[in-house]
Amino acid sequence: MQDRQKAQDYRALLLADTPLIDVRAPIEFEQGAMPGAINLPLMMDDERAAVGTCYKRQGADAALALGHRLVCGDIRQQRLEAWKAAYQRFPNGYLCCARGGQRSHIVQRWLQETGIDCPLIEGGYKALRQTAIQATWQLAQKPILLIGGCTGSGKTQLVRQQPNGVDLEGLARHRGSSFGRTLNPQLSQASFENKLAVELLKINARQTLKRWVLEDEGRTIGANHLPECLRERMAQAPIAVVEDPFALRLERLREEYFIRMHHDFTHAYGDEAGWQAYSEYLHHGLFAIRRRLGLQRFAELTDTLDRALAEQLSSGSTDGHMAWLVPLLNEYYDPMYRYQLEKKAANIVFRGTWQDVANWLKAQ
């Protein structure tokens, strides 16, 4: 343990996907955590709140004493068993609290009493978080190439195929549009940024990196927003635009939103509940842009969506969805993206089909 405890290289710890036994309270963990960390709190939220109030009113010694009274007996033993099991599962793991202070030291000492020497992160989560922020800023200074194109152009797939591609939407667990949510809930903003930083570090470590390849995104991806240092660099980056035939885009969207999402919902929740969740997902996506469509047009497209869902439920056919998807693209998504792209026209360095852009990227 001593070798692991000395002179910690935070970047190396993040690059290695080092298991972290995070002993902070659940509310702290939810607000921000490192990829792969598991939350096994020393104190639960209410216990931490009580200790914090005691600290403010009576000082550190009284707060520490209260903490020991709250976590004692069977509660202490149950949590100790959970930490022991976690260390046995991840013998190369580290304990982590907010700042490498009393909580991780207390858990470390209790484990030592059982014969387990588990190192802790000096500086705690805050030190790792600062390392992630600094890494993102530094790596965002490298050249960036954006992949642009209207909805359904296969941009994400193209980015994923590049050895230097960073799938921002995958990291954010959201595909960017009003229909972009996935079955996996989005991470907190800090956790998203931490995951992005680790991904950048890993890709940078695998190769001699000339530039990043990213999808042309807005300021936000669902509830997550891009780090400002990265967004500023993307705003100035050259863009390769995918221009595929409309019919091909429709087939990609059919596969992604009507076939795959239906499958994912029913696989997760069963046929009946999954169908209900899938239907609500499509309705929610349309409802989210009702004001931009205009209430009358929204009502018309909603009726068309209902008919398409009825047809899909009865026959399995997704053809009916084209009756609302086509006008949605023509009247809303395509004009919106083309307007945004026009403002960045000076940054466009290549236009072509998906395959043209893929070939162009290989030649760079």
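Here, residue 1 is simply the first one shown, and the rest follow in order.
Glycine is treated like the rest: Cβ placed from N, Cα and C.
Just the original residues are modelled here, none of the noted substitutions.
Copied over from Swiss-Prot:
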- 14-137: domain 'Rhodanese' (DOMAIN)
- ALA63 to Pro: Increases geranylation activity (MUTAGEN)
- LEU66 to Pro: Increases geranylation activity (MUTAGEN)
- GLY67 to Cys, His, Ile, Leu, Met, Asn, Arg, Thr or Val: Increases geranylation activity (MUTAGEN)
- GLY67 to Glu: Increases geranylation activity. Lack of geranylation activity; when associated with A-155 (MUTAGEN)
- CYS97 to Ser: Reduces the level of geranylation but does not abolish it (MUTAGEN)
- CYS97 to Ala: Reduces the level of geranylation but does not abolish it (MUTAGEN)
- CYS97: active site, S-selanylcysteine intermediate (ACT_SITE)
- GLY149: (2E)-geranyl diphosphate binding site (BINDING)
- LYS155 to Ala: Lack of geranylation activity (MUTAGEN)
Cβ-Cβ distance under 8 Å to ALA63 (mutagenesis position), same chain, at least six residues away: VAL51, GLY52, CYS54, TYR55
Neighbouring recorded positions, C-alpha within 10 angstroms of GLY67 (mutagenesis position) - of CYS97, GLY149, LYS155: none
Surrounding CB atoms that lie within 10 Å of the CB of LEU66 (mutagenesis position), all protein chains: 18
Secondary structure content, the domain 'Rhodanese' (14-137) (per DSSP, counts of residues): 75 helix, 9 strand, 40 coil
CYS97 (mutagenesis position) CB neighbourhood, other CB atoms within 10 A: 26
Rounded inter-Cα distance in Å - LEU66 (mutagenesis position), CYS97 (mutagenesis position): 18
Cβ contacts of GLY149 ((2E)-geranyl diphosphate binding site) (under 8 Å, same chain, 6 or more positions away): LYS155, ASP216, VAL241, VAL242, GLU243, ASP244, TYR337
DSSP three-state assignment for GLY149 ((2E)-geranyl diphosphate binding site): strand
